[in-house]
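Q: Feature annotation from Swiss-Prot assigns Zn(2+) 1 binding site to Cys22, His33, Cys34, Cys37. The annotation Zn(2+) 2 binding site is assigned in Swiss-Prot to Cys25, Cys27, Cys30 on the grounds of sequence analysis. According to Swiss-Prot, the mutagenesis experiment Trp11 to Tyr carries the following note: When added outside the cell, hardly reaches the cytosol. 60% loss of transactivation activity. Among the mutagenesis entries in Swiss-Prot is Trp11 to Leu, noted as: Unable to insert into membranes upon acidification. 95% loss of transactivation activity. In Swiss-Prot, a mutagenesis experiment is listed as Trp11 to Phe, annotated with the note 85% loss of transactivation activity. While the structure shown retains the original residue, Swiss-Prot records the mutagenesis experiment Trp11 to Ala with this note: Unable to insert into membranes upon acidification. 40% loss of transactivation activity. For the published mutagenesis Arg52 to Lys, Swiss-Prot gives the following note: Decreases methylation by host PRMT6; almost abolishes methylation by host PRMT6; when associated with K-53.
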Amino acid sequence: MEPVDPRLEPWKHPGSQPKTACTNCYCKKCCFHCQVCFITKALGISYGRKKRRQRRRPPQGSQTHQVSLSKQPTSQSRGDPTGPKE
């Protein structure tokens, strides 16, 4: 390896940047284009802001699952709660 100028920042070292720009393509060649492409495209890791998903609302006429659970009878405890008598 050839010596690198110590005054250069690490991201400006020769060979640290690919000669071509990154693309939005997800083919194998583009996924291994550079370290950033590999992390975002091949591994699927992105640290950007996540888009908030809209909650899917149930139709007006249907009941929610939570309401149907509250109408169920409570389970009866079996046996004496204080323990067996001997």
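We number each residue from 1, going along the chain as drawn.
Cβ coordinates are placed from backbone N, Cα and C, and glycine is handled just like the others.
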Q: Relative to the mean position of the Cβ atoms of Cys22, His33, Cys34, Cys37, the recorded Zn(2+) 1 site, which additional same-chain residues have Cβ within 8 Å?
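A: Surrounding the site, in chain order, are Pro18, Thr23, Cys30, Phe32, Gln35, Val36, Phe38, Lys41.
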Q: Cα within 10 Å of Cys30 (Zn(2+) 2 binding site) is the criterion; apply it to the recorded positions Cys22, Cys37, Arg52 and give the hits in sequence order.
A: Cys22, Cys37
Q: Select one residue from His33, Arg52: among these recorded positions, choose the one with the most other Cβ atoms within 10 Å of its Cβ.
A: His33
Q: Just to verify a number: CA distance, Cys37 (Zn(2+) 1 binding site) to Arg52 (mutagenesis position), in angstrom, no decimals.
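A: Given the Cα positions, Cys37 (Zn(2+) 1 binding site) is 24 Å from Arg52 (mutagenesis position).
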Q: Far apart in sequence but close in space: which same-chain residues, 6 or more away, have a Cβ under 8 Å from Cys34 (Zn(2+) 1 binding site)?
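A: Listed in sequence order: Gln17, Pro18, Cys22.
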